[in-house]
Structure formats: structure tokens, C-alpha cells
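Please read the structure below before turning to the comments.
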Amino acid sequence: ADNLAEFHVQNQECDSCHTPDGELSNDSLTYENTQCVSCHGTLEEVAETTKHEHYNAHASHFPGEVACTSCHSAHEKSMVYCDSCHSFDFNMPYAKKWQRDEPTIAELAKDKSERQAALASAPHDTVDVVVVGSGGAGFSAAISATDSGAKVILIEKEPVIGGNAKLAAGGMNAAWTDQQKAKKITDSPELMFEDTMKGGQNINDPALVKVLSSHSKDSVDWMTAMGADLTDVGMMGGASVNRAHRPTGGAGVGAHVVQVLYDNAVKRNIDLRMNTRGIEVLKDDKGTVKGILVKGMYKGYYWVKADAVILATGGFAKNNERVAKLDPSLKGFISTNQPGAVGDGLDVAENAGGALKDMQYIQAHPTLSVKGGVMVTEAVRGNGAILVNREGKRFVNEITTRDKASAAILAQTGKSAYLIFDDSVRKSLSKIDKYIGLGVAPTADSLVKLGKMEGIDGKALTETVARYNSLVSSGKDTDFERPNLPRALNEGNYYAIEVTPGVHHTMGGVMIDTKAEVMNAKKQVIPGLYGAGEVTGGVHGANRLGGNAISDIITFGRLAGEEAAKYSKKN
């Protein structure tokens, strides 16, 4: 057998997988996945049977209910979705190497006969609001719109939910929260505003930053009320105080937040359609939104009538061709992003008349693991890890802003550096155990041994850590002016993760106002069109601070949902 269908048909009939009429159930393949589970068990049950494997692919870090067909195809060779981000060697039966041959929005515009046939037909569905993208912004918008009385469809072009949000690890920035007060952390929306503007080199839109900072506490409260654990509060680069909220023990915030959002969307019976791509925002003769043309992977083109459309499609950091055109210095860089982050939403918005801004500002995350392609959260540094070069020397304030940290790493021998930490840092942040499990964090019982393993000058490394520990004891980093010195590195084993910058966040995007309404080049609102999250520009300026992305997507997602629902009621 060359594929799963050929294998299954040796012992079973077609209707073991398919509906009796042979038609695919929907673009989410709901029926087909139910049949998979009926034979093989749930993802959790399968993960238990494969736990002996070095990389247990079924023990997924993805939120939501990951469908079997996210990786396993039937009538063609399968592709391991993990390989879209990582470079692990999975040996899956009937599989081929990961590839993404997805036509662009412009290329799809050439499907004129199919598109015109769909548009000439009656709408497939009629709702109040369509949300495009199932990341943190999309789910927040869908839930918020639903709670405001709107009927909502949420579409997602990938086979898995979560967008980039599911990969976020550091925290959710918010000011003057109950969690901060409980830890006696003094903060304010004004200070968060100042930090965000400074981090963005004051290119940010102050009005949008004010929305972000002044509503950040409400966003944390909103998530907490829905079941999120955001009790741990850490520090991220560019912040004056600890304001990065995350789960107890320092677990990754993104997957947790998306899981909470997903669970709440399910409770509200929100219509979620996977493998479904937003193609064109439809407008009437007056330029007002009347719906959206979509393309299902299996069902093809159809249109949905809606009063409002919310674009929450993320950025374009995975599209290196587009990145390099805007910033040639990033040509050939790998990305920390999920495979869908190629800029579809920007094309859809532009075709609808939306203006783009700040497109030239593209951020590299300083710590992408050289082995495995795993983004290592900034919280590792925030909790005490140091950065050293191959010569075993520190060379930068570890929790400076990402642009400065990335530039400093690229200036080192080999254009990479090493995160060095001990068991005390590991115990403070449960996310680190994931890196160890993935094999990207070698360990040794001495710094000399660790240096030998990783090609670092062990003698110099030992001296560097001793020097750093003395600075921790003194309470002041006179070498690089690191503002926080949470702990000495002298407990148990030592760890090293080789890291290099990877394209991480695209600060530019669709121009929006303080109601999340998309605007044209004349700064006029396009009635019924909204944007939230990384698809938009103006919030972060020239550089995004760690922890501000989750805050951004939740805050503006909520806002877009509320405003779209209000707009729908009026129309």
C-alpha cells in the first residue's frame, strides 16, 4: 500500500471511513475524524500507546481537539504537521516530506469561472459576523461578538487552530492587575504605555497603544473569568516591572490561552470551519461589506452573507519572500511562525481597499534553537538565564528589547549564542522541561563539561558564571546593566541551548482605528470591515515588546467582536 486508503481497503469497506453516499462530510472532515477515533482512539489514548517513542508526536502541544486528518491523509501521502515548524525525524507510515504548495490570494483570483459561479449562487450561509482566523484574536473576536448577540462563523485555513498564539510562551502583558497587586508589584497603564512606545521607537500609533494599555487589565480579567490561569507574573524585555502574566509555574501562555478560548467557543456553539480560506471581502455598490467569499479545501468556493467581517489572520513572518522584499537583511532567515502566517489577510484587506502601514518593521526573535527549530521563550532569560558566545563571554543585557538582543547575537562568532542556566532556572519555569524533552537543551554537571559538549570555552564560561553570580549578590549588573537579577546560577546541573534569531513578528499591517475598524488610504472607515491582532499595524511601532502580542490579540480581538456585533445590530 502506498497510502492509508489503500491500506485500509485491504480489510475494510469505503464506508468504514466515509459517509454512505461517499461524500466528504465538510471541510473539517468531522465525520471522517470521528470514524478514525472509533477505531484508533482519541489523540490522548493514541499518545499513551506511543509514549515510548523518542518524540511522541501524539503528545501534541497544540490546543483544541487536533483532528487525525491534520497529519494523516487517506488517498495521498501524509505529512507530519510538526515538520512544518520543527526539524525532527518522525517516521510515520505512508508519509512524505512536509511541503506547502498553497496558491496566493492573487493566484486564486485567476479562478474566475469557479469564483463567479459561487458568487452567482445564493449565499451558502447568512450570519451577522464572519471571523477569519482562529488564533487568539480570532477566537476572542468570535466569543466577544457572540456574547454581544451576534451569530458568528469562524473560519480557519489550517487543519489546526491557534495561529501563532498557540506557540507563544512568554506571557500576557497587563498593568495594575489583581495578580500584580497580590505580588506587591506596582504598575500602571501609563507606565505600560510608556514602555510600549519606547520599545516601538515611538513610531507606534499612540491612540492604539492607549487602548492596549488601558484595557490590558480588563483582558486579563476576561480571560480569567473564562477559566485561564494567569497568576504567575514575570518580566519580559523592555518592561519596567513584572507584568507578563502566565500560568502557575511558568507554563507556556499561548497554548493555554487558546485552549481556554476554544473551550469557551465550543460552549457557545460557535460554528468553526477548518481548512477554509477567506478569499475576498464582498461589498455592495456603496462600499459596505456584505459578506465574504471563502474556499473550502474540499467543498470549494461559496460565499457567506454577513454584515461584518473581522480579519484576524496574523502576520507574514513565514513568507520569507515577502519579508526579504521589505527587509533584505532577513533574506533566508528561518521563522518561528506557524505555516499559515504568509500574509493572506493583508492581501484580502488591500483588495477590499484597506491601507497598510509600518510594513518595513519586521522583528527577529533572538532565541530560536539551532537544533530542532524551537522558539525558546524570553521568559527563560527573564527567569535568570544568561547569554554567552562561543568564547564563553556575556555580551549583552539579556532582557533588552528583541531588536537589540538579536543584533547582538548576530554579531557573535557563528551568528549564534548560548542560553546558559541551571536547575534553579529550570525549576522556576516548567516550559523548560519541554525543551529538555525535545533534546534541544544539553546538560552537564559542570560548566567545563557543558562547554566541551557545546564547543564553548569552558574555562571562560566558568569565570563568566562566577562573575555573574557575584553581580547577583551585589544586586547590580555593572557589566551590561541588566535590570533584573533573579537568581544566581549555582544549583544542580547546567544547561545550554544554542540559539540564533528567527523572523518572529511583523509589526506592520492593516490600518485600524480605536474601534478596530479597517481604514483606507484616506483614513476613512470601510463600513463593516474590522481587523485585530498581527494582521494590523500601528500598535507596536518599530519593535514589539515580549508579552505585548497576547495582550494585543485578546484586547483588540474582544474590541473587534463587540464593535462588529454593534454594527450588525444597526444594519
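Glycine is no exception: its Cβ is also placed from the backbone N, Cα and C atoms.
For Cys14 (heme c 1 binding site), the count of additional Cβ atoms within 10 Å of its Cβ stands at 12 [all protein chains shown]. Per Swiss-Prot, heme c 1 binding site is recorded for Cys14, Cys17, His18, Ala74, His75.
According to Swiss-Prot, the feature heme c 3 binding site maps to His52, His58, Cys68, Cys71, His72, Asn91, an assignment based on experimental evidence. Every protein chain shown contributes to the tally, and the Cβ of His72 (heme c 3 binding site) ends up with 20 other Cβ atoms within 10 Å.
Reduced to three states, the DSSP call for His61 (mutagenesis position) is coil. Swiss-Prot documents His61 to Ala as a published mutagenesis change and attaches the note Reduces catalytic activity 10-fold. Reduces affinity for fumarate.
According to Swiss-Prot, the mutagenesis experiment His61 to Met carries the following note: Reduces catalytic activity 5-fold. Reduces affinity for fumarate.
For the mutagenesis experiment His365 to Ala, the note given by Swiss-Prot reads: Reduces catalytic activity by over 75%. Neighbour density for His365 (mutagenesis position): within 10 A of its CB lie 25 other CB atoms from the protein chains shown. Secondary structure at His365 (mutagenesis position), taken from DSSP and collapsed to helix, strand or coil, is strand.
The Cβ of Arg544 (fumarate binding site) has Gly199, Gly200, Gln363, Arg402, His505, Met507 as same-chain neighbours under 8 Å, each 6 or more residues away in sequence. What Swiss-Prot records for Thr377, Glu378, Arg402, His504, Arg544, Gly547 is fumarate binding site, and it gives experimental evidence as the kind of evidence.
Within the same chain, residues at least six positions away from Glu378 (mutagenesis position) with a Cβ under 8 Å of its Cβ are Ala169, Gly170, Met236, Gly237, Thr367, Ile399, Arg402, Gly546, Gly547. What Swiss-Prot notes for the published mutagenesis of Glu378 to Asp is this: Strongly reduced affinity for substrate. Reduces activity 10000-fold.
One mutagenesis experiment catalogued in Swiss-Prot, Arg381 to Met, is accompanied by this note: Strongly reduced catalytic activity. No effect on substrate affinity. Taking the Cβ of Arg381 (mutagenesis position) as reference, residues of its chain lying under 8 Å away and at least six apart in sequence are, in sequence order, Gly237, Thr367, Leu387, Glu398, Ile399, Leu419.
Listed in Swiss-Prot is the mutagenesis experiment Arg402 to Lys or Tyr, annotated as follows: Reduces activity 10000-fold. Over all protein chains present, the Cβ of Arg402 (mutagenesis position) has 25 other Cβ atoms lying within 10 Å.
Here the residue is the original one, while Swiss-Prot reports the published mutagenesis Arg402 to Ala with the comment Loss of activity.
In the three-state DSSP assignment, the secondary structure recorded for Arg402 (mutagenesis position) is helix. The active site, proton donor annotation in Swiss-Prot covers Arg402.
In the three-state DSSP scheme, His504 (mutagenesis position) is classed as strand. Among the mutagenesis results in Swiss-Prot, His504 to Ala has the note: Reduces catalytic activity by over 64%. The residue drawn here is the original one.
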Rounded Cα-Cα span from Thr377 (fumarate binding site) to Cys71 (heme c 3 binding site), Å: 26
Cβ within 8 Å of the mean position of the Cβ atoms of Cys14, Cys17, His18, Ala74, His75: remaining residues of the chain near heme c 1: Ala5, His8, Glu32
Candidate nearest His365 (mutagenesis position) in space, where candidates are the binding-site residues His52, His75, Asn91, Thr377 and distance is Cα-Cα: Thr377
Shortest C-alpha distance to Cys14 (heme c 1 binding site) - which of the recorded positions His72, Asn91, His504: His72
For Cys71 (heme c 3 binding site), the number of other Cβ atoms found within 10 Å of its own Cβ: 22
